[in-house]
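As recorded in Swiss-Prot:
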type    : residues                             : note
BINDING : Q58, V59, Q71, S72, D105, K117, T121 : glutathione binding site
DOMAIN  : 3-87                                 : domain 'GST N-terminal'
DOMAIN  : 89-211                               : domain 'GST C-terminal'
MUTAGEN : Y9 to F                              : Greater than 10-fold decrease in activity
MUTAGEN : K15 to E                             : 10-fold decrease in substrate affinity and 20-fold decrease in activity
MUTAGEN : Q71 to E                             : 3-fold decrease in substrate affinity and 2-fold decrease in activity
MUTAGEN : C101 to A                            : 2-fold decrease in substrate affinity
MUTAGEN : Y211 to F                            : 2-fold increase in activity
Amino acid sequence: MGDNIVLYYFDARGKAELIRLIFAYLGIEYTDKRFGVNGDAFVEFKNFKKEKDTPFEQVPILQIGDLILAQSQAIVRYLSKKYNICGESELNEFYADMIFCGVQDIHYKFNNTNLFKQNETTFLNEDLPKWSGYFEKLLKKNHTNNNNDKYYFVGNNLTYADLAVFNLYDDIETKYPSSLKNFPLLKAHNEFISNLPNIKNYITNRKESVY
């Protein structure tokens, strides 16, 4: 981009982690500015909202030079288009976005369980296996059609949908380590993504966070 890039978020994975994974995969340098979430540390975030012209007074915020971008999903789509990881065709771009939207649905349910202690039994017995089955089926269809040893959800190359699914299960497995045991392709996909050199390096050196 040429401009200085700063990602503003809390000291957590949360809604910024997929953006960080995209930067890691692409090898893009940026400043990962994290706000504390407790006590006096939270004052810094309040001051930030006053100083920056943020559209919704929320983070994540991606600043590129003088440009201020808000809303995590919009930022992800913007970066994926700019760096050509959104799909090789108009239809593949749709499929990548479709999977990305599905990830948001189940990630929301996980967050309700993990952060707000809601409906854990329903999540584990119904939501998680149901959505994992959806993703397994989609991955199997694309993997079979392409007949290779790489695991992509869309087409023959990595898209942000792959990183989104990886981020979802990377998050879920911090609390439920055996969540992929009945979904061999999803498990292989996550292992494949986690072993991509830039992703592996990022995860190895990633700062531990509360959520």
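Yeah, the Cβs are placed from backbone N, Cα and C, and that goes for glycine too.
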Cβ packing number for Y211 (mutagenesis position), 10 Å threshold: 15
Pairwise Cα distance for Q71 (mutagenesis position)/T121 (glutathione binding site) [Å, integer]: 30
C101 (mutagenesis position), number of other Cβ atoms within 10 Å: 12
Across the domain 'GST N-terminal' (3-87), average pLDDT on the 0 to 100 scale: 92
Distance from Y9 (mutagenesis position) back to D105 (glutathione binding site), taken between C-alpha atoms, in Å: 21
Inter-residue C-alpha distance, K15 (mutagenesis position) and S72 (glutathione binding site) (nearest angstrom): 6
Among K15, K117 [recorded positions], residue with fewest other Cβ within 10 Å: K117
Q58 (glutathione binding site) as reference: those mutagenesis positions from Y9, C101, Y211 with C-alpha within 10 Å of it: Y9
Which same-chain residues, if any, lie at least 6 apart from Y9 (mutagenesis position) yet have Cβ under 8 Å of it: K15, A16, D32, K33, R34, F35, V59, P60, I61
Least buried by Cβ count (within 10 Å) of the recorded positions Q58, Q71, S72, T121: T121
Cα proximity to Y211 (mutagenesis position), best match among binding-site residues S72, K117, T121: K117
Distance, K117 (glutathione binding site) to C101 (mutagenesis position) (CA atoms, angstrom): 23
